[in-house]
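Student: Input: one structure, supplied below.
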Amino acid sequence: MHTFCILIPTFLVLVWTTESARREKQQSNDISFVKRKVQDGLKFSRVIKYTNETIQGMKTNFNSNKTQELSLDVLVVADFLSYQAFLEMSNGDSHRAIHNLKEYLHALFEQTKIIYDGISFGNETLHMVFAGTWIATQERDCPLWISWAEEEEERVLNEEIRRLEEKERDLNSTFVDDTFFMNSTDSDNSSTDALISSDMPKKLRKFVDITLEEMQENNSTEMTLKIDSKKAIDKFTIWLKEQTGLPRHEHAVLITKFDLISINGNSATQGMAYVGNICENGDSSSVVEDIGAGLTSLIMAHEIGHSLGALHDGAYETAECDSNDNYLMAVAVSGSADRQSFLNSRRMSNCSINSIIENLKEPTANCVKKWKTKKGKDVSQKDFIKKPGELVKITRQCQVAFGPTFIPCLHIGYFHEQSICERIWCSDGESDECQTLNYFPAFDGTECGYNMWCLEGSCVQNTKKWMDCKDINSKTCSKYSTSKLKHYCKSKDFREICCRTCAKKGKIY
């Protein structure tokens, strides 16, 4: 009984003391942290108090060692058809096929990264980070896998469409509403804007995308399998949301050998993405038809641009930017002998840049903004990163575009080492006929001469070679004058002996 009477007032005193302390803490706006430690079964507590000045100092110290940058982690996914194509190129060796395909996907990413490294968004650059790859080695694992029920449903739908078309021809009439709908989803038409206006829900902002003029009809799998482009992006989005074991990423790109078909049935569409849905789970994605190497990476960069918030140049909201200027976000990208037009294909117009800057201000795009610890420039690490053309040689670039038997065209009328940087010509090895695509530049880093490689469509000196080779006899190599080296370094045998010396002087040969 006595214990009960004693405990009550003690309890009340404790409550009053805690409440009083809370009020005092609120008034002073000080923050206290309790550090607890257990040693030999005994618990110790240490209260550490911080004032506003202390906290501000901590923030200052934190920020002084940190910097915010734009960074995007990109996952590259290959479908089953892509795997089959590389299996054929690897003579049925599955291990080699997977290895080669991984290198190809990495090369596509590196080329896309190079493109974005050259674009400034205000005072910032968007740094692409390679999140990894995922390859569908079985048909059932493919993100675009179509079940028997879906195939039957599509067959019935196609039959119905053909029936309606025949009826339409018989009646010699036009369905205005259907025509408008077809136009408003097909990237060949300016009225695409109807589905991407700012007052539309994001889920409806789907973009049937980039088209390429005068495309070759055949490539490594002859594009015999087709899929509706809208269905492709929808299936890929659902697939991404269902997967639990994928590498962590903020945008996913599906590389497919399916021929992407627009709603009106043509195959000019080469990619599709949601507009402005960067960072959104599953919706931050794009589907890219694998036309071939440098061209595929350009489409990939284009689609990521849409996801970041860019519209097509020349659209209603971007009317001041002419699509004919051939910038990255043009409706149709084409190859051109004009140097500036070629360079524009790797740049963004002011309209695209401004659209992306505005979209990145949205809270939904916060995943792109990251705090990084300040570090000194590590030039050596950057120098040792392989360029896409080092990962995938020119022969493989031909094979991906046209088939496993194709090699670079050596016909004197087509082949000039330096010209491959802007356009590669290929032949199947059994005929003199050479083929190319309307836009088919070599990957950056593709060899285009002795100690030369392709950068931005130009064949330039490969300074990286200086680090990769050494003179066998440096004393002998250093005794020759520049005029003599100019002559001697043309010899392959001499170059092998004086590799580093000839590499340094390579620009004069």
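Positions of Cβ are set from backbone N, Cα and C atoms, glycine also.
Residues as originally present; substitutions not included.
So Swiss-Prot lists the following for this protein:
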- E303: active site (ACT_SITE)
- 207-372: domain 'Peptidase M12B' (DOMAIN)
- 390-464: domain 'Disintegrin' (DOMAIN)
- 465-506: domain 'PLAC' (DOMAIN)
- N52 to Q: Impaired gonadal localization and slight impairment in DTC posterior migration. Impaired gonadal localization and DTC posterior migration; when associated with Q-65; Q-123; Q-172; Q-183 and Q-189. Elongated pharynx; when associated with Q-65; Q-123; Q-172; Q-183; Q-189; Q-218; Q-219 and Q-350 (MUTAGEN)
- N65 to Q: Impaired gonadal localization and slight impairment in DTC posterior migration. Impaired gonadal localization and DTC posterior migration; when associated with Q-52; Q-123; Q-172; Q-183 and Q-189. Elongated pharynx; when associated with Q-52; Q-123; Q-172; Q-183; Q-189; Q-218; Q-219 and Q-350 (MUTAGEN)
- D79 to N: In k135; DTCs migrate along the ventral surface but then return toward the dorsal surface. Loss of gonadal basement membrane localization. Pharyngeal corpus and isthmus are elongated in larvae and adults (MUTAGEN)
- N123 to Q: Impaired gonadal localization and DTC posterior migration; when associated with Q-52; Q-65; Q-172; Q-183 and Q-189. Elongated pharynx; when associated with Q-52; Q-65; Q-172; Q-183; Q-189; Q-218; Q-219 and Q-350 (MUTAGEN)
- N183 to Q: Impaired gonadal localization and DTC posterior migration; when associated with Q-52; Q-65; Q-123; Q-172 and Q-189. Elongated pharynx; when associated with Q-52; Q-65; Q-123; Q-172; Q-189; Q-218; Q-219 and Q-350 (MUTAGEN)
- N219 to Q: Slight impairment in DTC posterior migration (MUTAGEN)
- G292 to E: In k176 and k169; Impaired DTC migration and loss of gonadal basement membrane localization in 20 percent of mutants. Pharynx is elongated (MUTAGEN)
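Can you tell me where each of these features sits in this structure?
Tutor: Under DSSP, E303 (active site) is assigned to a helix (H, G or I) in the three-state scheme.
Along the domain 'Peptidase M12B' (207-372), the predicted structure has mean pLDDT 87.
Annotation note: D79 (mutagenesis position) sits in a coil segment as assigned by DSSP.
Close to N123 (mutagenesis position) in the fold, though at least 6 residues off in sequence, lies no residue with a CB less than 8 Å from its CB.
In the three-state DSSP classification, G292 (mutagenesis position) falls within coil. All protein chains shown were included, and the count of other CB atoms within 10 Å of the CB of G292 (mutagenesis position) stands at 23.
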Student: Whole-number Å only: compute the distance from the Cα of D79 (mutagenesis position) to the Cα of G292 (mutagenesis position).
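Tutor: Here the two Cα atoms lie 15 Å apart.
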Student: Between E303 (active site) and G292 (mutagenesis position), what is the CA-CA distance rounded to a whole number of Å?
Tutor: 16
Student: Among all protein chains shown, how many Cβ atoms are found within 10 Å of the Cβ of D79 (mutagenesis position), not counting that one?
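Tutor: A 10 Å sphere around the Cβ of D79 (mutagenesis position) contains 26 other Cβ atoms.
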